[in-house]
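Residues annotated as domain 'CBM39' in Swiss-Prot, with sequence analysis given as evidence: 21-115. What Swiss-Prot records for 179-461 is domain 'GH16', and it gives sequence analysis as the kind of evidence. In Swiss-Prot, the entry for natural variant Val75 to Gly states: In strain: Netherlands line N30. The structure shown retains the original residue. Looking at Swiss-Prot, the entry for natural variant Ile400 to Met says: In strain: Netherlands line N07 and Netherlands line N14.
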Amino acid sequence: MRWEFLPCLLLLISNNKIFGFKVPSINFEMLKDEGFEVSIPDEPGIQRVFYMFQIDDTCPALMDYITEAVNGSWVSKQKMSLQNNDKLQISMLVQFNEEIFEKSETRVIINTRLLTTKDSSSRGITFLTGEGECQAYLAPAQQAKRCKAAQTIVSNGRHTCQGELIFEDNFSEAQLNKTTWKHDIRQRMYHVEEELVAFDDAARNCFVKEGELHIVPTIATEVTDGSFKLGDRCTAVESPEQECNIAHGIFYSIKPPVFSAQIHTRNSFSFKFGKIVVRAKLPKGDWLFPYLMLQPVSTYAETHYAKQLRIAYARGNANLRTKQGDDISGNHLYGGGVVWHHGNAVQFLKDKISNSHYGDDFHNYTMIWQRDKITLMVDDEVYGELYDGLPFFNEKCFIIFGVTVGGFLNFDDSLLAKDVKPYKNREPRAALSFWQHRDAWAPTWGRHSAMVIDYVRVYAE
């Protein structure tokens, strides 16, 4: 994350006479195209570097916050043009083993070279106030503000400060970032989940548009003729013979009635303990079910009976009740954990009922995962705290987003009123029955059946 202008007085200072650490010398290079580059060499213990630049004592100052070293250096590139006789003031804060150290240099451009005129450990950059005057960037040592170490553990192993943003995707690029996100590609009908869907990476099922991620379930045109083969694209790890292909001629087997998408960050980002915020609009439509969840890195997105931390979910149905008459439709939000014991799910959930379907509008869904509890929030309102089941989640987890259909855990026959659902879980002809009754559920689907995600952010706790 980078800022270009200094908006307020930061209360950060160092004492580089303590602990035996000395900030390395600042390297400077004029770039051929435009601007300049400054850096310091990486050393074991350096956690982050904060650069500040000011030309000729004028305001505003520029600054750059670097969270990781690249090729052995902590580098900041600036497009700011420098002219002959310009005086460039460089100040930096270096976090080393949870302590903050400062270094400042004032340099002058002479024939496109930068000559050091003053090297200081106390001078600070200034910035423009509302009255048109500049104030010191660095505060007195007694006002120092230190980074408070977080309990969060990140996949790259670096140290974090409480409240620090450690992962973010605003989906601002023209397409899904394939370095960050990978697709789960397999069918889910004839195994543990018994979900009536195949996950694929087709553009119609997962795409970015106008800064939002869309995961869209689409109904198949034909399910009974031919065979279903995913080939080498299939990502199944436990049962590829069942999840990658459906053989023609098996009396109960049909091709998937619905195609959708599921993506994950297992290969790029995972964390243990932290705060995750997802701004999303959930899907609407009978038997649709959204996945906004975390899953342990010791498993794969395709692992059966995997433990899950479900950030939030609400069923797609506009009207759905249990045998006891309880409302479990789309205006009923849930979040919590799911673990498995001998093939049976044990759920630790909290819930909140709204006056409207959670697919009607965007909401901020938040899970704060700490050592001793999990806090669940929607639109900054706490609706539950969990203390049970935490020992089951004692490793880093990655993020999963997806939209599925059905599933014996998501729509449990033992809970639902009789004859509400057009198929029965764990019956050989469940998928065929679901397809044959499509006139009942397909009209409830439409443009609102997509799950739309505005952003996902993860903060250290």
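Quick reminder: no glycine exception, Cβ is built from N, Cα and C everywhere.
Model, not experiment: these values are computed from the prediction.
Remark: Val75 (variant position) has Glu37, Val38, Ser39, Ile66, Ala69 as non-local neighbours, by Cβ distance under 8 Å and separation of at least 6 in sequence. Across the domain 'CBM39' (21-115), the DSSP tally of helix, strand and coil residues reads 0 helix, 57 strand, 38 coil.
Counting every protein chain shown, the Cβ of Ile400 (variant position) has 22 other Cβ atoms within 10 Å. Secondary structure at Ile400 (variant position), as computed by DSSP, is strand. Across all of the domain 'GH16' (179-461), the predicted model scores a mean pLDDT of 93.
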